[in-house]
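A short write-up of the structure that comes next.
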Amino acid sequence: MPNYKLTYFNMRGRAEIIRYIFAYLDIQYEDHRIEQADWPEIKSTLPFGKIPILEVDGLTLHQSLAIARYLTKNTDLAGNTEMEQCHVDAIVDTLDDFMSCFPWAEKKQDVKEQMFNELLTYNAPHLMQDLDTYLGGREWLIGNSVTWADFYWEICSTTLLVFKPDLLDNHPRLVTLRKKVQAIPAVANWIKRRPQTKL
């Protein structure tokens with residue numbers, strides 16, 4: 001088994017999907033969390049100046065979704081067929097496109113709040129409806145078993161609900177999917193013991 005070291009801030013953020021995958025696959029790793037004050041010094045040492053990074057036996061991987069695909073490759077989390085794998089990637093990318101619209105690093109609080117409000121008020125409802133329609137009456141987003149797309153939905157929606165608690169009031173099927181992911185023993189155990197952070 002390779003030695004894994006995950007480096008990210010002390011928050012869920014873009015590293016949480018990697019942590020869920022490690023938990024589900026029962027893979028041991030070092031969860032190295034850095035403070036904002038240490039970031040400038042660390043940033044200058046990274047090939048692309050961004051985290052999370054995953055060190056695998058000393059070799060550095062970057063980009064959270066690329067890391068997630070690397071870890072889930074040849075596992076049931078990736079999807080059971082090539083077509084399912086494409087659908088998994090499409091749902092993950094759809095969610096990530098939306099999450100990337102938010103000005104997470106904006107320093108002007110009034111500008112940040114206005115943009116968040118617009119996205120949550122006008123854009124989020126359309127995405128929730130699209131996801132609800134896509135899920136339909138199925139148990140999971142893709143195929144007949146859980147994939148990392150379901151994990152990513154739970155992670156992204158947890159963050160969105162911090163800012164818009166009524167986000168899923170009209171989408172009980174999406175709420176049920178969240179609860180199903182949270183009830184998976186390995187995921188439930190991780191959620192229970194992880195550091196509690198806002199984001």
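Cβ atoms here come from the backbone N, Cα and C positions, even for glycine.
The glutathione binding site annotation in Swiss-Prot covers Y8, R14, W39, G49, K50, I51, Q63, S64, and the record cites experimental evidence as its basis. DSSP assigns R14 (glutathione binding site) to a helix.
Per Swiss-Prot, the feature domain 'GST N-terminal' maps to 2-79. When pLDDT values are averaged over the domain 'GST N-terminal' (2-79), the model yields 96.
Positions annotated as domain 'GST C-terminal' by Swiss-Prot: 81-199.
Annotation of the mutagenesis experiment D93 to N in Swiss-Prot: Loss of activation by calcium or magnesium ions. The Cβ of D93 (mutagenesis position) has L65 as same-chain neighbours under 8 Å, each 6 or more residues away in sequence. The DSSP secondary structure for D93 (mutagenesis position) is helix.
Using a 10 Å Cβ-Cβ cutoff, D96 (mutagenesis position) registers 16 neighbours. Looking at Swiss-Prot, the entry for mutagenesis of D96 to N says: Increases PGD2 synthesis. Loss of activation by calcium or magnesium ions.
Neighbour list (D97 (mutagenesis position), Cβ cut-off 8 Å, at least 6 residues apart, same chain): empty. Under its mutagenesis entries, Swiss-Prot includes D97 to N with the note: Reduces PGD2 synthesis by 99%. Loss of activation by calcium or magnesium ions.
With DSSP states grouped into helix (H, G, I), strand (E, B) and coil, the domain 'GST C-terminal' (81-199) comes out at 82 helix, 0 strand, 37 coil.
Non-local contacts of S64 (glutathione binding site) by the CB criterion (under 8 A, 6+ apart in sequence, same chain) comprise R14, A15, I17, I18, P52. Least crowded of the binding-site residues (Y8, W39), judged by neighbouring Cβ atoms within 10 Å of its own Cβ: W39.
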